[in-house]
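Copied over from Swiss-Prot, here are the features:
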type	residues	note
BINDING	H212, D214, H269	Fe cation binding site
BINDING	R279	2-oxoglutarate binding site
DOMAIN	188-288	domain 'Fe2OG dioxygenase'
MUTAGEN	H212 to Q	Enhanced susceptibility to H.arabidopsidis
MUTAGEN	H269 to D	Enhanced susceptibility to H.arabidopsidis
Amino acid sequence: MAAKLISTGFRHTTLPENYVRPISDRPRLSEVSQLEDFPLIDLSSTDRSFLIQQIHQACARFGFFQVINHGVNKQIIDEMVSVAREFFSMSMEEKMKLYSDDPTKTTRLSTSFNVKKEEVNNWRDYLRLHCYPIHKYVNEWPSNPPSFKEIVSKYSREVREVGFKIEELISESLGLEKDYMKKVLGEQGQHMAVNYYPPCPEPELTYGLPAHTDPNALTILLQDTTVCGLQILIDGQWFAVNPHPDAFVINIGDQLQALSNGVYKSVWHRAVTNTENPRLSVASFLCPADCAVMSPAKPLWEAEDDETKPVYKDFTYAEYYKKFWSRNLDQEHCLENFLNN
């Protein structure tokens, strides 16, 4: 079982066979462009109407944007990164106490994405945590490093508030009431994936994570500021998203694409590797309550002309999440299964 993890400290000189992608499904890193006009939004702006306009343009055009002056203290962010690095540098024996291939487990260390279903693995280890309500899950979290529970608890609370603030702005940017998303999504769950991508001997042959969309409502990503690895697909072209100091990367998940009736996009994105440096990222996912019914917001289609109809049929988040995990990560957009005929 221990051989499944790649965060061992061992430096491979060639890529093991089970990570090598077919020629037609390789990242073609030389064809990736730099995204020069990637939105950077200052959440401390006092001009709310301008802020809402920026959010609308970013969500409709890119499905991604970065935010600065978001309210999370730099010390909390630095501590989160530090304790995550410390976790992955622990001994295999210590880490394997948390290892599981079962995606239903609320706290688990695993590798790739869904190893039970994959034919080719991804160059990634990750620690998956449920973070809300914290008191329900914190005792499952790693006891080592000793500061892990305290730091992650603090970070999770802060990031949750950032997410709520952004969801309000997104609601308003669609012309909806400020609290529309909050009401529809219900008591939102919160998950975290602490991703670790070791140096890879042949980055052009594999992925850290292949192209995928996020099944949740909103993702708040803390990127490693020293290594670029996130790429997004726009108009058929892959673009690298360079990390910005002290910024979070925000992306629209599948549920907000459905709620916006397709106005906002849950965009394909991927993580690539490099030969020199390990890369760390911390993704926080805000998720609708399992029983929350997802359907295109009526004000977005009822008042329009007769040809404007809901793009997606109604479904619960529990139904969607089950479908998402029953498939390979890089299959068709999971929302395709919920289109209105």
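Cβ atoms are placed via backbone N, Cα and C, with glycine included.
On the structure: features taken from Swiss-Prot.
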residue: H212; record: mutagenesis position; DSSP (3 states): strand
residue: H269; record: mutagenesis position; DSSP (3 states): strand
residue: R279; record: 2-oxoglutarate binding site; DSSP (3 states): strand
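Listed in sequence order, the residues of the same chain lying 6 or more apart from H269 (mutagenesis position) and placing their CB within less than 8 Å of its CB are F64, A211, H212, T213, L230, Q231, I232, L233, N251. In this view, R279 (2-oxoglutarate binding site) is surrounded by 24 other Cβ atoms within 10 Å of its Cβ, with every protein chain counted.
Residues within less than 8 Å, Cβ to Cβ, of D214 (Fe cation binding site) and separated from it by at least 6 positions along the same chain comprise N251, G253, D254, S266, F285. The Cβ of H212 (mutagenesis position) has 20 other Cβ atoms within 10 Å, all protein chains considered. For the domain 'Fe2OG dioxygenase' (188-288), the model gives a mean pLDDT of 97. Broken down with DSSP, the domain 'Fe2OG dioxygenase' (188-288) shows 9 helix, 45 strand, 47 coil.
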